[in-house]
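The structure under discussion appears below in the form of structure tokens.
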Amino acid sequence: MADYLISGGTSYVPDDGLTAQQLFNCGDGLTYNDFLILPGYIDFTADQVDLTSALTKKITLKTPLVSSPMDTVTEAGMAIAMALTGGIGFIHHNCTPEFQANEVRKVKKYEQGFITDPVVLSPKDRVRDVFEAKARHGFCGIPITDTGRMGSRLVGIISSRDIDFLKEEEHDRFLEEIMTKREDLVVAPAGITLKEANEILQRSKKGKLPIVNENDELVAIIARTDLKKNRDYPLASKDAKKQLLCGAAIGTHEDDKYRLDLLALAGVDVVVLDSSQGNSIFQINMIKYMKEKYPNLQVIGGNVVTAAQAKNLIDAGVDALRVGMGCGSICITQEVLACGRPQATAVYKVSEYARRFGVPVIADGGIQNVGHIAKALALGASTVMMGSLLAATTEAPGEYFFSDGIRLKKYRGMGSLDAMDKHLSSQNRYFSEADKIKVAQGVSGAVQDKGSIHKFVPYLIAGIQHSCQDIGAKSLTQVRAMMYSGELKFEKRTSSAQVEGGVHSLHSYEKRLF
């Protein structure tokens, strides 16, 4: 036993593992499966880990999760769910500009503090107009003013309780006959704070609280449903007006300037320039145009995988970079064009360069599980963009179908011929709009049902927090600081180590993640 003893106590600890710099300066292209993070010291619980992350220079999220602008991943339903759970969704642009802008508008109107542009009707409108508004907007608590517009005298409100039991032949009745009159309403004065208004709404037990000025003219309204959403989703991503954050994608062509104008009018918070290879004169010119016309709009450039690519977009003025080329589950760019880079190496190299200029990095692609998210964040990414991981959730576009008894949803790459045939925007992303023969850079497939975002994303959040706990970091900021200082250590995995790290040596098993 004495042969194993070393004098001098336990003060000596051998150097173990590789720093990120040592790991990625070996010349090999590494994916997330090619390495592990070595554990640290735990003196806190997982729920104490702060996942606050920068999406762009000016937008911060409470969770580092972003949904990809793909037509089988993100429309309004996904963007709303992502924002409510602390992330953000980017509405795809493989559609008309009008459709995309309307999807953004749905997100911005979903949860609000002071609603300054609500649906308003007049006393001479009819009951059928309320039902039409309910079908179009999903609610029927509608204020009634003299002229049917904001800024005119409030005379009443119409709610579901006023119309629920009306027969169809009564749908031509004027609203003034059945509305709740002004004298029966609880209102609040203009200038009141949101907190004070919410307290009045809670005490009144009403569904809506109109805000009026000294002339009794309607200037805003607050909804009880928004109070409930605030309670149920404390991490929700919101702007200064308490509206949900929403992003959208555009291309780099001249006609995308019209799309940009519609998105700006709809209230979009951040725009990503959607290109498979972002280091182009087209993207640089578009960045400069956007920054000049909409200086307060945050712009994400990409995709890039090298520091040289990143430099040109940073010089042009981007507020964040999207990193990844050919690493997505439905992407075949590396196979077809022989261009791209393994994702772990790309994220580390670009993040290490971009951080010097205060430009956050979004790791886009190659994410197969929550461990990959943790690794991307540990390599310098501020947020992680997900496509296949969120496809087939309830909130993703498309209908479920069954194959061999398994519930599936369609999922396709924006470089697939299927997506290119749907709309020109997908062709533009891959510089294929003028080609007589299309070269597919993606495939179409199907993904198994994952349930709702409202259950799946909390699982991802908990997984990231537990990963940070094992690392010994109380925040993602600390994780990155440990990585750049060399305190955080990594280790390469052989193919045998990867087998050992997965489920093995069982006759059968059930893998339930949450």
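Indices start at 1 and increase along the chain as displayed.
Each Cβ is built from the backbone N, Cα and C atoms, and glycine gets one as well.
These come from Swiss-Prot:
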type	residues	note
DOMAIN	114-173	domain 'CBS 1'
BINDING	D274, S275, S276, G324, M325, G326	NAD(+) binding site
MUTAGEN	S275 to A	No effect
MUTAGEN	S276 to A	Increases Ki for MPA 7-fold
MUTAGEN	S329 to A	Reduces activity by 87%
BINDING	S329, D364, G365, G366, G387, S388, Y411, R412, G413, M414, G415, Q441	IMP binding site
MUTAGEN	C331 to A	Loss of activity
MUTAGEN	T333 to I	Increases Ki for MPA 300-fold
MUTAGEN	D364 to A	Loss of activity
MUTAGEN	Q368 to A	No effect
ACT_SITE	R429	active site, proton acceptor
MUTAGEN	Q441 to A	Reduces activity by over 95% and increases Ki for MPA 25-fold
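Across the range of the domain 'CBS 1' (114-173), the DSSP-based residue counts are 18 helix, 13 strand, 29 coil. Restricting the binding-site residues D274, G365, G387, Y411 to those with a CA within 10 Å of the CA of C331 (mutagenesis position) leaves G365, listed by sequence position. D364 (mutagenesis position) and G324 (NAD(+) binding site) have their C-alpha atoms 5 Å apart, to the nearest angstrom. The recorded positions shown are S275, S276, Q368, Y411; of these, the one with its CA atom nearest the CA of M325 (NAD(+) binding site) is S276. Of all the Cβ atoms in the protein chains shown, 23 others lie within 10 Å of the Cβ of Y411 (IMP binding site). G326 (NAD(+) binding site) sits 13 Å from G387 (IMP binding site), taking the CA atoms of both as reference points. Just so you know, of the recorded positions M325, C331, the Cβ with the fewest other Cβ atoms around it within 10 Å is the one at C331.
Within 10 Å of the Cβ of S275 (mutagenesis position) there are 23 other Cβ atoms, across all protein chains. The CA atom of G365 (IMP binding site) is located 14 Å away from the CA atom of S275 (mutagenesis position).
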